[in-house]
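Visitor: Heads up, here are the entries from Swiss-Prot:
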ACT_SITE  D356  active site, proton acceptor
BINDING   D309  Mg(2+) binding site
BINDING   R391, K482  beta-D-fructose 6-phosphate 2 binding site
BINDING   R665, 722-726, 767-769, E827, 859-862, R952  beta-D-fructose 2,6-bisphosphate 1 binding site
MUTAGEN   D309 to T  Reduces maximal activity of the holoenzyme by 50%. Completely abolishes catalytic activity; when associated with 'S-348' in subunit beta
MUTAGEN   D356 to S  Reduces maximal activity of the holoenzyme by 50%. Completely abolishes catalytic activity; when associated with 'S-348' in subunit beta
MUTAGEN   R447 to S  Reduces maximal activity of the holoenzyme by less than 25%
MUTAGEN   H488 to S  Increases the KM for fructose 6-phosphate 20 fold
MUTAGEN   S724 to D  Abolishes sensitivity of the holoenzyme to fructose 2,6-bisphosphate activation; when associated with 'D-718' in subunit beta
MUTAGEN   P728 to L  Drastically reduces sensitivity of the holoenzyme to ATP inhibition
MUTAGEN   H859 to S  Reduces sensitivity of the holoenzyme to fructose 2,6-bisphosphate activation; when associated with 'S-853' in subunit beta
Amino acid sequence: MQSQDSCYGVAFRSIITNDEALFKKTIHFYHTLGFATVKDFNKFKHGENSLLSSGTSQDSLREVWLESFKLSEVDASGFRIPQQEATNKAQSQGALLKIRLVMSAPIDETFDTNETATITYFSTDLNKIVEKFPKQAEKLSDTLVFLKDPMGNNITFSGLANATDSAPTSKDAFLEATSEDEIISRASSDASDLLRQTLGSSQKKKKIAVMTSGGDSPGMNAAVRAVVRTGIHFGCDVFAVYEGYEGLLRGGKYLKKMAWEDVRGWLSEGGTLIGTARSMEFRKREGRRQAAGNLISQGIDALVVCGGDGSLTGADLFRHEWPSLVDELVAEGRFTKEEVAPYKNLSIVGLVGSIDNDMSGTDSTIGAYSALERICEMVDYIDATAKSHSRAFVVEVMGRHCGWLALMAGIATGADYIFIPERAVPHGKWQDELKEVCQRHRSKGRRNNTIIVAEGALDDQLNPVTANDVKDALIELGLDTKVTILGHVQRGGTAVAHDRWLATLQGVDAVKAVLEFTPETPSPLIGILENKIIRMPLVESVKLTKSVATAIENKDFDKAISLRDTEFIELYENFLSTTVKDDGSELLPVSDRLNIGIVHVGAPSAALNAATRAATLYCLSHGHKPYAIMNGFSGLIQTGEVKELSWIDVENWHNLGGSEIGTNRSVASEDLGTIAYYFQKNKLDGLIILGGFEGFRSLKQLRDGRTQHPIFNIPMCLIPATVSNNVPGTEYSLGVDTCLNALVNYTDDIKQSASATRRRVFVCEVQGGHSGYIASFTGLITGAVSVYTPEKKIDLASIREDITLLKENFRHDKGENRNGKLLVRNEQASSVYSTQLLADIISEASKGKFGVRTAIPGHVQQGGVPSSKDRVTASRFAVKCIKFIEQWNKKNEASPNTDAKVLRFKFDTHGEKVPTVEHEDDSAAVICVNGSHVSFKPIANLWENETNVELRKGFEVHWAEYNKIGDILSGRLKLRAEVAALAAENK
């Protein structure tokens with residue numbers, strides 16, 4: 001190195017370039033050295049911003065200010081103590097560096113750039129600098145390291161705090177304090193190391209790789225986050241495979257060991273942050289052998305793959321070939337037998353990431369409901385303009401071999417017709433049926449027509465049915481028709497609540513499956529049935545999935561649709577009954593036609609109108625008469641208003657929030673006699689109640705009133721509809737998904753605000769009454785640090801633990817983005833610790849090191865437009881309830897009058913209803929979702945055995961697992977383990 005004059009302890013310097021690439025490279029260089037960005041000014045973006053432009057040069061296009069902060073005494077949380085309060089007054093020298101990008105560099109030609117002074121900075125860890133720059137760094141002595149930055153500036157790093165010092169200075173000279181806080185802080189840090197040593201000493205760490213492959217889908221990031229953090233929690237090393245199978249082939253930097261903080265904020269990101277790519281090389285054995293070598297070199301013998309059927313098939317093939325691939329690697333001399341001995345078997349676990357929802361054996365795949373939500377949102381927008389011009393719109397959606405998106409979108413958007421691959425339309429005849437359906441709906445008063453076409457739609461001769469083919473048919477009808485191809489907008493955006501929840505739970509279960517894996521275990525695929533996470537053999541699921549395409553190619557369309565799950569088939573039949581077959585083809589005999597009442601009870605909830613619409617359309621297509629009881633039971637008592645609903649009344653209700661027929665919290669017991677009178681007057685044969693706990697209570701009151709009021713001897717059922725999800729006996733209520741989506745958007749926004757201001761915490765209050773479901777679910781899918789629910793009372797110990805967890809998070813904070821923190825509190829979690837009081841306690845304990853704010857979304861949680869999932873579920877439940885009423889009436893007809901155990905009622909010759917039995921428990925029921933089952937549960941049994949009447953909820957806390965998983969992923973359990981390790985060490 002040339003001998004240069006040295007400028008020691010420079011507090012401020014400015015360097016200039018007119019090369020943008022060099023500008024960025026220099027910033028990265030100083031970031032690597034530990035400098036932090038404190039200002040990033042862009043003349044074109046921030047020129048009018050007086051705060052950002054303050055202190056910048058007039059000729060700067062961009063300026064980035066980097067600071068190396070002084071070392072000084074820190075408190076228990078690792079935050080700097082103000083100098084006037086510190087017991088140790090020593091401080092190291094800080095430095096501010098201004099890097100400027102200008103139009104043209106102002107360098108005098110006579111200036112000799114070889115006479116540059118060397119700038120010297122103080123560092124307590126010279127070896128680390130050499131490690132970071134092994135080729136550039138030159139160690140001149142034990143206390144001096146020389147470097148050149150990308151602009152050619154000479155820099156030395158000295159271990160001497162001052163030029164006059166004779167011995168190196170350690171960081172303890174600045175950080176060391178005599179306070180108890182500092183001792184605790186260091187002990188906490190040591191506890192982390194102790195915990196890692198303890199976990200590592202018992203057995204060799206399991207190393208797991210996680211990758212995303214094939215087409216991206218919303219929710220993949222949530223799955224990766226769950227795998228990474230769950231793996232770390234269970235003492236594993238977790239690696240992310242970047243760029244899918246291509247990353248497996250390349251190895252090296254594409255296999256990155258992940259830390260806890262690496263996946264912070266990933267829940268709210270769309271796509272996949274670790275990338276995805278299709279690899280032709282991996283399809284060859286040579287490519288798979290190369291991938292095996294890369295995994296073994298990192299010690300990895302478990303792989304979690306999130307992708308479609310092709311990706312999962314490749315993964316399972318990789319597993320079966322693994323032993324022979326390892327033998328080939330040994331034969332090639334890349335590894336010895338001893339080196340590969342621990343890696344004789346490869347564990348594979350599959351997660352289905354696909355917006356098509358085309359995997360057999362699972363109800364939904366990661367990303368499917370997010371894509372459906374995008375479709376419904378777009379079609380809702382299209383409907384608005386279509387009605388204005390009285391147009392027809394043909395909308396093409398994805399689904400090459402699976403019509404799930406098209407079917408669900410058809411139900412959720414009130415489409416007139418759908419085309420799906422599983423049910424091919426008759427060649428040359430489908431045009432006539434399409435035109436007949438659209439013309440019939442127009443004649444009933446509809447102003448627009450919506451047709452949903454899956455991209456893989458075809459006729460029974462395997463000819464493609466395109467959006468333009470459909471358009472041509474509608475033009476023949478004389479309709480002004482437009483085509484909209486949604487394309488990749490369906491993949492875009494962040495994941496909805498359902499997909500975040502699904503990906504998180506499946507990611508956690510994937511790690512558990514890896515740890516439980518044996519060489520004899522078939523590769524598992526993590527799926528879901530109704531509300532329950534399940535495992536199923538990967539090979540069989542993929543085989544069934546591919547057999548659908550085979551059946552279609554063989555023109556066996558009955559087999560193709562039979563291979564879909566029962567829910568798919570049920571919903572397809574429901575769509576036909578409510579839309580296509582409203583031509584009188586399904587009318588029942590006059591003697592079997594019923595009068596069915598529909599009433600909304602309780603607070604407004606999304607999808608009340610969607611359920612009423614589906615029930616009405618199904619009734620009309622079968623000849624029943626649907627009657628809307630206006631304004632709840634109080635409206636019936638006060639005015640007796642009951643309206644017979646027509647097709648045009650409900651045609652546009654599929655995407656309307658609130659209640660079009662009115663709702664309130666009045667219950668049936670306010671005047672059972674008057675209610676019985678109007679039931680008798682309208683000759684009701686059945687009743688559907690939509691509502692929450694008030695609806696649940698009303699159903700019980702009507703059932704109990706059968707002794708005094710024989711008219712109540714009719715089949716009655718409740719469709720749970722409440723954002724609180726507090727109806728006993730069921731795990732799902734209409735409106736919950738809409739509520740959770742609203743909360744996801746709300747919390748994403750406030751977390752962004754918290755991240756922008758860096759050290760900021762929000763305490764968010766959510767609804768739910770005495771049920772902690774919404775709070776627990778929201779905490780899980782938003783990455784909340786803590787969740788306060790009524791089921792687990794808040795106490796000072798739990799608050800203290802949360803404060804410690806927050807301090808630990810912020811102690812390691814380096815000013816990165818995505819570091820806003822969220823705490824979720826149920827509105828009834830405590831009568832003492834209110835949302836504001838919690839915020840005040842945490843704020844006081846933070847001693848100004850981070851800010852705390854409250855956020856209360858209130859009735860925003862009820863949502864506006866119902867979510868696509870709520871719309872589809874509403875339709876499914878409504879049709880099931882009509883069938884329930886039909887079946888009970890059939891049962892009555894088939895029963896002899898002498899059998900008093902079965903509900904019976906008939907009209908006499910004067911048209912009066914004659915009850916023949918006091919009550920029948922099973923005929924008054926609640927439609928319930930429990931795990932993987934949908935069933936009708938008698939209200940009498942639910943009220944007696946499963947209802948906490950005082951707290952207005954069920955006894956079962958079916959969401960308890962969400963809190964446990966939330967504690968794992970937030971780091972709470974990790975912190976507890978560290979504290980326990982520290983306590984054990986102190987003993």
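Just so you know, glycine gets a Cβ as well, placed from its N, Cα and C.
Every residue here is the original one, so none of the noted swaps is modelled.
Predicted, not measured: the structure shown is a model, and the values here were computed from it.
Are these features on the surface or tucked inside, and what are their neighbours?
Guide: Just so you know, the Cβ of D356 (mutagenesis position) picks up 27 other Cβ atoms within 10 Å once every protein chain is counted.
Counting only same-chain residues at least 6 apart in sequence, those with a Cβ under 8 Å from the Cβ of D309 (mutagenesis position) are S354, D358, M359, V542, T545, K546. Under the three-state DSSP scheme, D309 (mutagenesis position) falls in the helix class.
Non-local contacts of K482 (beta-D-fructose 6-phosphate 2 binding site) by the CB criterion (under 8 A, 6+ apart in sequence, same chain) comprise A386, R391, A392, F393, V394, K471. According to DSSP, K482 (beta-D-fructose 6-phosphate 2 binding site) is assigned to a strand segment.
A C-beta separation below 8 Å, combined with a sequence spacing of at least six in one chain, links G769 (beta-D-fructose 2,6-bisphosphate 1 binding site) to F693, S724, N726, E827, Q828, L951, R952, K953. G769 (beta-D-fructose 2,6-bisphosphate 1 binding site) falls outside any helix or strand according to DSSP and counts as coil.
According to DSSP, R447 (mutagenesis position) sits in a coil region rather than a helix or strand.
Cβ neighbours of H488 (mutagenesis position) (same chain, under 8 Å, six or more residues apart in sequence): none.
Summarising the environment of S724 (mutagenesis position), the number of other Cβ atoms within 10 Å of its Cβ, over all protein chains shown, is 30.
Under the three-state DSSP scheme, P728 (mutagenesis position) falls in the coil class.
Within 10 Å of the C-beta of H859 (mutagenesis position) we count 10 further C-beta atoms, all protein chains included.
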Visitor: Taking Cα atoms as reference points, which of the recorded positions R447, R665, N725 is nearest to D356 (mutagenesis position)?
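Guide: Its closest listed neighbour, by Cα, is N725.
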Visitor: Within 10 Å of the Cβ of N725 (beta-D-fructose 2,6-bisphosphate 1 binding site), how many other Cβ atoms can you find? Include all protein chains, please.
Guide: 28
Visitor: How many other Cβ atoms are found within 10 Å of the Cβ atom of V723 (beta-D-fructose 2,6-bisphosphate 1 binding site), counting all protein chains shown?
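Guide: Step by step: centre on the Cβ of V723 (beta-D-fructose 2,6-bisphosphate 1 binding site), count other Cβ atoms within 10 Å, giving 30.
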Visitor: What is the separation, in Å, between the Cα atoms of V723 (beta-D-fructose 2,6-bisphosphate 1 binding site) and R447 (mutagenesis position)?
Guide: 33
Visitor: Looking at the binding-site residues listed here (N725, Q767, Q861), whose Cα lies nearest to that of R447 (mutagenesis position)?
Guide: Q861
Visitor: Between N725 (beta-D-fructose 2,6-bisphosphate 1 binding site) and H859 (mutagenesis position), what C-alpha distance do you get in Å?
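Guide: Per the Cα atoms, N725 (beta-D-fructose 2,6-bisphosphate 1 binding site) and H859 (mutagenesis position) stand 15 Å apart.
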Visitor: Could you tell me the C-alpha distance between H859 (mutagenesis position) and P728 (mutagenesis position) in angstrom, no decimals?
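Guide: If we compare the Cα positions of H859 (mutagenesis position) and P728 (mutagenesis position), the gap is 23 Å.
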Visitor: Going along the chain, which residues six or more apart from Q861 (beta-D-fructose 2,6-bisphosphate 1 binding site) have their CB under 8 A from its CB?
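Guide: Long-range Cβ contacts: V723, C739, A742, L743, V766, Q767, I774.
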Visitor: By the DSSP assignment reduced to helix, strand and coil, which category contains V723 (beta-D-fructose 2,6-bisphosphate 1 binding site)?
Guide: coil
Visitor: Under a three-state reduction of DSSP output, how is Q861 (beta-D-fructose 2,6-bisphosphate 1 binding site) classified: helix, strand, or coil?
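Guide: The three-state answer is helix.
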Visitor: Judged by the number of other CB atoms within 10 angstroms, which among R447, R952 is the least packed of the recorded positions?
Guide: R447
